[in-house]
Amino acid sequence: MSSSNLGNVVCVTGASGYIASWLVRLLLHRGYTVKATVRDPNDPKKVDHLVKLDGAKERLQLFKANLLEEGAFDSVVQGCHGVFHTASPFYHDVKDPQAELIDPALKGTLNVLNSCAKSPSLKRVVLTSSIAAVAYNGKPRTPDVVVDETWFTDADFCAKSNLWYVVSKTLAEEAAWKFVKENNIDMVTINPAMVIGPLLQPVLNTSAAAILNLINGAQTFPNASFGWVNVKDVANAHILAYENASASGRHCLVERVAHYSEVVRILRELYPSLQLPEKCADDKPYVPIYQVSKEKAKSLGLEYTPLEVSIKETVESLKEKKFANL
């Protein structure tokens, strides 16, 4: 444990989530005192894995906070030097996108930032955004194209295609930048792509489910290319962006862009006996891969875990947590 951060108090919202759980673990390991918010501190599925973390007994405090309840974060944020706002829903099957995704992302972010504006101790906010807020603007993404932090997703363009998660992250990040400019808050954003790697929480999350589907008997793999990144690298990037005084703006996090066919190929090499999908879900040409700039991530001092290792860690974790019966 690093002793240099003792007395350094930070808040993590949505602490029971996939990225946030790792963030809490790494912050505790580095000596921080963590004030963590969850929707229900009495739900063992939300908090048991957090209270068992090394250092939790001494330096982790849990608070109940609802994203949509005005002022719910005021008392938690008071006295904090840093706030990591990770809380935002991520799932695809939505009936009411406004209520299920957009309101919690947008209003929730502004609610947390509003509390930050009232806290004189606050030095910096790190916002968990997404590559979803960067790369979806109708511009072609082909192998010679490099997506970087100057790209902004076009929310209207995405709403027409019912990409509601993408819309929610885009509107939330746009509103956050506007708010922090007006209120003179120092904020940086972390914009990861598809996050995989080991699970600390007992509940299956959306991005790990993408790997689970491939190893649990799917007949086909999706015709899609995504950026992939390890959850531990994402959590680490949040802390580096907080600690590194010169960090600013947005930080895309992608170790590699790979088509699902490539992910299946890696799985086949790692686990030759697995029943894996042989064919693509459609007969169209494969959606091309593209590049994502690593410059901003490098400026934080971040080193990436290779995709092969991340995939293996994900499968081993899914086995250990009994999601996959291999």
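Cβ atoms here come from the backbone N, Cα and C positions, even for glycine.
Here the original residues are kept at every noted site.
The active site, proton donor feature in Swiss-Prot is assigned to K169. Using a 10 Å radius centred on the Cβ of K169 (mutagenesis position) and all shown protein chains, the other Cβ atoms total 30.
The NADP(+) binding site annotation in Swiss-Prot covers 14-20, R39, K46, 66-67, 86-88, Y165, K169, 192-195, S207 and is backed by a curator's inference. Applying an 8 A CB threshold to same-chain residues 6+ apart, the list for N66 (NADP(+) binding site) reads R39, A72.
The (E)-coniferaldehyde binding site feature in Swiss-Prot is assigned to S130, Y136, R141, Y165, M194, S207, F226, V257, Y290. Spatially close to F226 (mutagenesis position) yet at least six residues away along the chain are A193, M194, V257, A258, Y260, judged by Cβ distances under 8 angstroms.
Here the residue is the original one, but Swiss-Prot notes a mutagenesis experiment at this spot, S130 to A: Impaired activity. Annotation for S130 (mutagenesis position): spatial neighbours V166, K169, N191, P192, A193, criterion Cβ-Cβ under 8 Å with sequence separation of six or more.
According to Swiss-Prot, the experimentally introduced change Y136 to F is described as follows: Increase activity with sinapaldehyde as substrate. Strongly increase activity with sinapaldehyde as substrate; when associated with A-226. Less than 8 angstroms from the CB of Y136 (mutagenesis position) sit T153, D154, F157, C158, L163, V166, T170, each of them six or more residues away in the same chain. Under DSSP, Y136 (mutagenesis position) is assigned to coil, being neither helix nor strand in the three-state scheme.
Y165 (mutagenesis position) has a Cβ environment of 22 other Cβ atoms inside 10 Å. A mutagenesis experiment is reported in Swiss-Prot for this position, Y165 to A or F, and the note states: Impaired activity.
Quoted from Swiss-Prot, the note on the mutagenesis of K169 to A is: Impaired activity.
Annotation of the published mutagenesis F226 to A in Swiss-Prot: Increase activity with sinapaldehyde as substrate. Strongly increase activity with sinapaldehyde as substrate; when associated with F-136; the original residue is retained in the structure shown. Reduced to three states, the DSSP call for F226 (mutagenesis position) is strand.
When the Cα of A87 (NADP(+) binding site) is compared against those of the recorded positions R141, Y165, Y290, the shortest separation belongs to Y165. Within 10 Å of the C-beta of R141 ((E)-coniferaldehyde binding site) we count 19 further C-beta atoms, all protein chains included. Long-range C-beta contacts of A20 (NADP(+) binding site), restricted to its own chain and to partners at least six residues apart, with a cutoff below 8 Å, comprise V12, T13, G14, A36, F84, T86, A87, T128. Put simply, Y165 is the one of the recorded positions R141, Y165, Y290 whose Cα lies nearest to the Cα of G17 (NADP(+) binding site). Sequence-distant neighbours of Y290 ((E)-coniferaldehyde binding site) (same chain, 6+ residues apart, CB-CB distance under 8 A): R141, T142, P143, V145, V146, V147, S225, V257.
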